[in-house]
Each structure stands twice: as C-alpha cells, then as structure tokens.
Amino acid sequence: MKTKWLISVIILFVFIFPQNLVFAGEDKNEGVKVVRDNFGVPHLYAKNKKDLYEAYGYVMAKDRLFQLEMFRRGNEGTVSEIFGEDYLSKDEQSRRDGYSNKEIKKMIDGLDRQPKELIAKFAEGISRYVNEALKDPDDKLSKEFHEYQFLPQKWTSTDVVRVYMVSMTYFMDNHQELKNAEILAKLEHEYGTEVSRKMFDDLVWKNDPSAPTSIVSEGKPKRDSSSQSLQILSSAVIKASEKVGKERENFVQTSEELGLPLKIGSNAAIVGSEKSATGNALLFSGPQVGFVAPGFLYEVGLHAPGFDMEGSGFIGYPFIMFGANNHFALSATAGYGNVTDIFEEKLNAKNSSQYLYKGKWRDMEKRKESFTVKGDNGEKKTVEKIYYRTVHGPVISRDETNKVAYSKSWSFRGTEAQSMSAYMKANWAKNLKEFENAASEYTMSLNWYYADKKGDIAYYHVGRYPVRNSKIDERIPTPGTGEYEWKGFIPFKENPHVINPKNGYVVNWNNKPSKEWVNGEYSFYWGEDNRVQQYINGMEARGKVTLEDINEINYTASFAQLRANLFKQLLIDVLDKNKSTNGNYIYLIEKLEEWNNLKEDENKDGYYDAGIAAFFDEWWNNLHDKLFMDELGDFYGITKEITDHRYGASLAYKILNKESTNYKWVNVDQEKIIMESTNEVLAKLQSEKGLKAEKWRMPIKTMTFGEKSLIGIPHGYGSMTPIIEMNRGSENHYIEMTPTGPSGFNITPPGQIGFVKKDGTISDHYDDQLVMFAEWKFKPYLFNKKDINKAAKNVSALNMSK
C-alpha cells in the first residue's frame with residue numbers, strides 16, 4: 001500500500017488547484033462566518049462562544065435535519081407516531097429506560113453555567129434552521145420529510161441532552177449477566193454443578209492475565225479460576241434471558257432501520273515524542289459505529305476568541321470527540337467497563353408490584369406512558385403502557401408465576417448531563433491538567449486519549465465504576481434483597497491511566513486497559529487472543545513511527561484475518577511435525593508463511609488476493625466446530641458468540657496451545673484435531689476448486705453505506721455503491737501536534753451533507769469521500785485559517801442577532 005503517495009497526491013490536489021469562491025447569504029463580515037471547504041465541511045468563525053455554538057447547531061441542522069429528527073424521535077420514544085406499530089416496542093424500551101423531561105431539566109439545572117448556556121445555544125441553532133425550513137419547506141426540508149409527510153420540531157436543551165444520554169447509554173448497556181446466567185443454568189441442568197462451573201469459568205473467565213493491555217506493566221495478576229462465590233438464582237432466569245434477548249433483537253433491528261447508531265467499537269493510538277519519528281506527539285482515531293449515509297459523525301471547525309478546534313462528533317452532540325484544538329489532539333474508544341448490573345428482585349406472592357428489600361416489602365414505582373401510534377390506515381391512536389421501577393432501576397422482566405423480576409442499574413444513572421458537560425470541558429481544555437479534570441467528571445465507560453504540542457501523551461479509562469460486594473460474582477445477576485448493594489464507587493485516580501508510558505505509545509481496540517482491571521459479565525471480551533494485537537504488533541515491529549506508519553498499521557488491522565494472529569503459527573507448527581507424511585503439508589506451510597494474513601484485493605479483480613485465506617477461513621470454522629460442538633451440544637448456539645467472538649477466540653487458543661483450563665474440552669490430542677480439520681478442508685477445496693491455492697481464491701465481501709432500510713427506503717436514501725468490507729473506523733483522523741498546532745489528514749465518509757432536495761437531488765458532498773475511503777485516500781486536516789481559506793469553496797455569514 002503506497003500510503004505516502006496517496007496522501008501526498010490528495011493534499012497536492014487540494015492546495016495547488018485554485019478554488020472558485022462563492023460568497024452567499026448576508027455580509028460576510030457580520031455575524032458568524034461560515035467557510036465551507038471543498039468537501040463541504042463548515043469552519044465557523046464567531047466573536048464569542050454563544051454565537052459559535054448556535055451556529056454549530058444551525059449548520060448541523062442545515063446539513064442533517066432529517067437525521068437529527070430521527071435521532072430525537074428514536075431516543076425519546078416517538079417513532080411509532082410516524083412509522084407505525086412495528087416501532088412501538090422500540091419506543092417502549094426507550095421510555096422504560098429513559099428519563100422524563102422534568103428529570104432531564106433537573107440534571108441540566110445542576111450543570112456549570114458555561115456548558116448549560118452553550119447546550120441551550122446549540123439547541124437554539126437547530127431550532128433556528130427548523131423555523132427557516134418550516135417557512136420554506138419546498139427548498140429547506142429534505143425529501144424524507146415530504147416522503148413520510150411529517151414536520152420537524154424545534155429543539156430544546158432537553159432534546160440535546162436526551163439524544164446524548166440515551167445513545168451513549170445504549171453503548172454502555174447490556175443484558176449479558178442474564179445471558180451468562182442462562183448459560184450456567186442450562187449447563188448445570190445437563191452436567192451438574194461441579195462440571196458446569198468448570199465449563200462456565202472457562203467460557204466466561206474472571207480475569208485472563210495473558211490478555212494484551214493498553215497500559216504495559218510488569219508482572220501478572222493471579223488468574224481467577226474458580227466460581228467460589230456464585231450466588232444462587234431463580235430458575236426463572238432462563239425465561240427472563242430469552243425474553244429480554246428477543247426484545248433486544250427487536251430493538252436493534254428497528255433502530256438500525258431508523259439509522260440510529262448501535263454498533264460501538266473503535267480503535268485509537270497515541271505516540272509520544274520518544275517513539276515519534278518527528279519528535280511530535282501523534283494521534284490516530286478510528287471510531288467504529290457503523291456505515292450509513294449520511295454518516296453518524298459530523299465534521300466541523302469551531303473558532304472563537306481563545307478557542308479553536310476541528311474534528312468530528314456524533315450527530316446531535318455539541319462537542320468534538322475526534323480531533324484537536326490549539327493545544328492537543330483527543331480521541332475516544334468504548335471502554336466496556338462494568339457499569340451495568342442486573343438485580344434479581346423477589347416479588348410478594350400476594351402483590352407482584354411489591355419486592356423484598358432490606359427485610360421489607362416495597363412498592364415499585366409505577367409510571368404510565370402514552371404513545372401516539374400511526375395505524376395502517378394513517379389514523380393515529382393512543383396506546384398507554386405501565387412501567388415499573390425498583391430502587392435499582394427500571395424493571396426489564398417480571399415473572400409473576402415464579403415471583404421474580406429483574407431490574408437494571410447503571411452506575412452513571414443521573415449523571416449523564418454531567419458527562420456531556422465533561423466532554424465539552426475537554427474540548428475547551430488547554431493543557432493536560434484541565435483535560436484530566438474533565439476526564440474525572442466523566443461517568444460513562446470510555447477510553448480517552450490525549451497528545452499535545454509538548455510531545456506528551458496520556459490515556460484514561462474514564463467512568464464511574466461501582467465497588468461491589470465481595471460475596472457476589474459479577475458475571476451474573478445480583479440478588480436485589482438489599483444485602484449485596486454497591487458500597488460506593490472506585491475513585492477516579494484508581495481507574496487505569498498512564499501519562500507518557502515507557503514504551504512511548506498507547507494503542508486500544510476496546511481491549512483490556514490494565515492487567516488488574518476486570519469487566520465482569522463481559523470478561524470474555526478481554527482474553528489472550530485479542531484483535532488489539534494487530535496494533536501492538538505493528539508498533540513493536542517499527543522503531544520510531546510517523547502518521548504514515550500508523551496508517552499502514554491501521555490498513556493491516558482493517559483487512560486482517562484476526563484468527564491468523566495466533567492460530568496460523570499453531571497450524572504451521574503442527575503441519576511441520578507431519579510434513580514427512582504428506583507433500584501437501586509442505587505446500588500449505590509455504591503458502592501460509594507467504595501470506596500476510598490479510599484479506600485484501602489490491603488488483604481490484606473482485607477476489608481476495610491470497611487463495612490460502614480461503615483455506616484458513618474454512619479450516620478455522622471446521623476446527624472451532626470440532627472443539628466445541630460435541631461438548632456443548634444443544635448449548636453450542638448460545639455460547640458460540642463467546643467461543644468465536646469478534647474480538648478473539650481465547651478459550652480455543654488455550655485448548656489448542658495446551659494451556660491450563662478448568663474443564664477438559666477434548667479427549668484426543670489437540671494436534672490430531674488440527675490435522676483432521678486440515679485434511680477435511682484441504683480435500684474439499686482441492687476436489688471442488690483445484691489442487692493449488694490460486695484456484696481457491698474467494699470473491700470479496702462488500703459493504704455499502706446505508707443498506708439498512710427505513711420502511712423500505714434506504715436511510716437518508718443511502719449510498720449503495722459497494723466497496724470491499726473493512727474492519728475499519730467509520731472515520732479516521734491522523735493528527736501530528738507540531739509546535740505551531742495540529743496537522744495531518746482525515747476522512748469522514750461517505751460525505752458531509754445529508755440533505756436531499758425535494759426532487760431527489762443530492763449535494764455534491766453527499767458521498768464524495770466514499771471512493772476515497774475505499775481507496776485509502778485522505779483529505780488534509782484543515783485547522784489554521786490560511787489553509788482553510790486556500791481550500792474554501794463557499795463563504796457565508798449567519799447573523800445570530802436576528
């Protein structure tokens with residue numbers, strides 16, 4: 001991959017060829033100056049922050065109003081009013097787990113003055129454009145509003161905060177404790193208590209000391225290998241898990257149809273001055289939130305006296321998550337810390353609306369919600385639902401037959417507005433101390449990254465993490481009777497963090513932050529086989545690195561067959577032991593060693609370049625089935641997400657590598673299983689496709705931006721151009737913090753402007769970054785005024801006093 005050539009070509013194109021500037025709107029010297037670059041990205045210049053944030057909301061609404069409206073409705077639970085009863089269950093879950101307007105307003109009232117004022121101004125900016133659009137709907141309302149025959153509403157601070165809190169809560173939310181309990185209960189029924197617990201401890205380990213970490217430290221923690229404190233749960237947990245699981249599947253499906261972001265992942269890297277080839281700190285961002293058109297991320301430049309920042313953030317958020325200000329670059333990835341607990345509530349046999357807590361029967365809080373639902377005939381009806389809440393949180397399942405209910409607690413509950421404020425403060429910070437102060441106020445589980453002009457870097461696993469009762473196993477639900485409540489929260493200073501690490505860099509792909517840190521029910525995310533090794537390997541293979549080096553590492557990670565990292569060498573070693581018995585084994589060894597472990601298509605012929613990749617894919621699937629299908633039998637389906645997880649297959653590696661496990665998973669030599677899979681797959685490929693690997697090449701898998709439909713029509717009308725599938729960030733920023741400020745390159749596909757005219761015409765910037773993204777080309781990261789003016793295509797002004 002000729003990344004340096006590609007990067008230089010696009011930057012050369014942007015800066016050498018003159019732009020035809022268009023001056024539009026009011027006098028460009030008044031109000032907020034809006035400079036649109038040649039990719040449609042708005043760079044806002046205001047005389048004060050209030051005007052700046054109002055303009056921020058305005059341009060976002062101008063570019064993405066329909067998307068904003070979908071986010072608002074999706075998060076407040078009013079989608080069924082527009083799209084009918086199929087979306088009522090999604091609305092119900094949004095209301096069940098959400099807050100009332102009164103509760104949100106109370107949180108906003110508790111914020112510091114500046115964040116509170118600027119959130120309000122951001123909302124005013126959105127409403128300003130809504131007012132304009134309602135006066136001129138034919139020109140200023142995008143086609144979707146006309147198509148579905150409804151109008152946007154004005155926004156308030158409550159809407160802005162709700163969009164943030166509900167979407168971020170979903171990223172932190174899970175019901176894995178119920179799923180784990182279901183797995184354990186079914187294993188116990190089949191194998192008995194002793195054997196099932198050994199199996200469970202292998203499937204959902206507490207702490208894997210071999211797991212790669214973002215903070216490199218000496219020594220290893222002790223491995224937790226037994227379930228000495230497993231609490232006894234009701235048999236009703238199986239039914240509850242299945243019910244909640246189906247509800248969540250429906251929620252995910254309908255949310256994706258509406259174009260709401262659900263996928264959360266992300267990778268990032270920061271490099272300090274000692275590891276950087278230029279001596280300047282470097283930062284890479286790769287948020288993974290899915291691929292749709294318009295995208296979930298919105299790029300903008302913000303400029304006011306004493307404040308300059310450029311980057312991207314989620315649509316509807318009044319802050320930048322991936323970018324830089326004058327002093328430092330910042331990024332974030334999902335932390336996957338243990339911030340969600342499920343509590344098993346014991347119900348009163350005489351009154352199922354009461355639950356036992358600290359020796360007394362308590363009444364559940366009861367709340368009625370009304371939904372306006374559009375019928376098939378277009379008429380609207382009112383549907384009323386009753387929701388219950390315990391001291392632990394909303395009731396997500398209630399089994400009156402077994403007198404058990406399950407409620408859900410989030411450690412950050414009630415502090416979401418504070419977290420939004422903390423992110424805004426991080427944007428405004430001028431040094432590491434101020435950034436760290438903002439990080440200390442953030443209560444949801446993320447990883448934050450910092451790289452400044454001095455060459456310093458820092459990493460924080462931010463969030464508010466409970467101190468749980470030591471008698472409780474965090475992997476399954478907690479009895480809600482009051483004896484096992486949280487004892488407080490871990491102090492921020494004890495959260496994993498590092499400043500200027502000795503190895504000179506920090507990388508993360510949602511992996512374990514540090515050796516001692518565990519994440520309860522999601523412990524199987526952090527194992528010995530983990531995808532972050534792609535970034536670690538790339539960094540360790542190089543001395544000092546540049547942004548181009550980091551881009552090459554990201555390219556490798558995006559196309560890697562992740563199982564090849566550990567399992568390919570295991571296969572080669574076993575083949576080498578048996579090569580004298582079959583000449584095909586020598587051939588396989590040669591091809592495996594030649595293979596770069598990537599599933600790429602550099603010659604653009606529609607097939608993966610390496611035929612051996614087809615062999616390895618099929619070998620892995622065959623091998624995985626042999627390891628677990630017989631032992632787990634009927635439970636293979638509910639455990640496959642763990643044993644063949646997208647982050648890694650650690651249990652399989654431990655078995656095949658003959659490491660210690662609690663349960664004996666195979667009764668034959670591991671090498672025999674490896675060879676059986678090899679022989680079966682080799683015979684199949686050679687008989688069906690030919691003797692040599694060149695004949696085994698597979699058609700590439702493709703992806704599109706916006707393949708999920710919105711009631712039969714692509715979300716935002718999508719962009720159906722297929723490109724090769726990549727395990728890559730939804731956008732990428734590569735930033736070098738030079739002594740004079742940030743520079744670098746970035747890409748935010750498919751494009752900046754999601755507005756579609758009433759007649760179906762799309763903007764030139766609807767998907768103009770899509771092909772670039774597919775070809776690993778980038779646009780220059782524009783920060784200083786001189787470069788922005790060179791790339792300017794349109795200049796206008798917004799008068800905030802009107």
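Cβ from N, Cα, C; glycine included.
These figures come from a predicted structure and were not determined experimentally.
Quick look at what Swiss-Prot lists:
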- SER266: active site, nucleophile (ACT_SITE)
- GLU177, ASP341: Ca(2+) binding site (BINDING)
- THR3 to Met: In strain: CA4098 (VARIANT)
- ASP224 to Glu: In strain: CA4098 (VARIANT)
- ILE232 to Lys: In strain: CA4098 (VARIANT)
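Positions of the features from Swiss-Prot, shown on the structure.
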{"residue": "GLU177", "record": "Ca(2+) binding site", "Cβ neighbours (10 Å)": "28"}
{"residue": "ILE232", "record": "variant position", "Cβ neighbours (10 Å)": "6"}
{"residue": "SER266", "record": "active site, nucleophile", "Cβ neighbours (10 Å)": "24"}
{"residue": "ASP341", "record": "Ca(2+) binding site", "Cβ neighbours (10 Å)": "24"}
* **ASP341 (Ca(2+) binding site) and SER266 (active site, nucleophile), distance between Cα atoms, whole Å** => 24
* Structure fact -> Rounded Cα distance, in Å, between GLU177 (Ca(2+) binding site) and ILE232 (variant position) is 13
* Structure fact -> According to DSSP, ASP341 (Ca(2+) binding site) sits in strand
* Separation of alpha carbons, ILE232 (variant position) and ASP341 (Ca(2+) binding site) (Å) -> 16
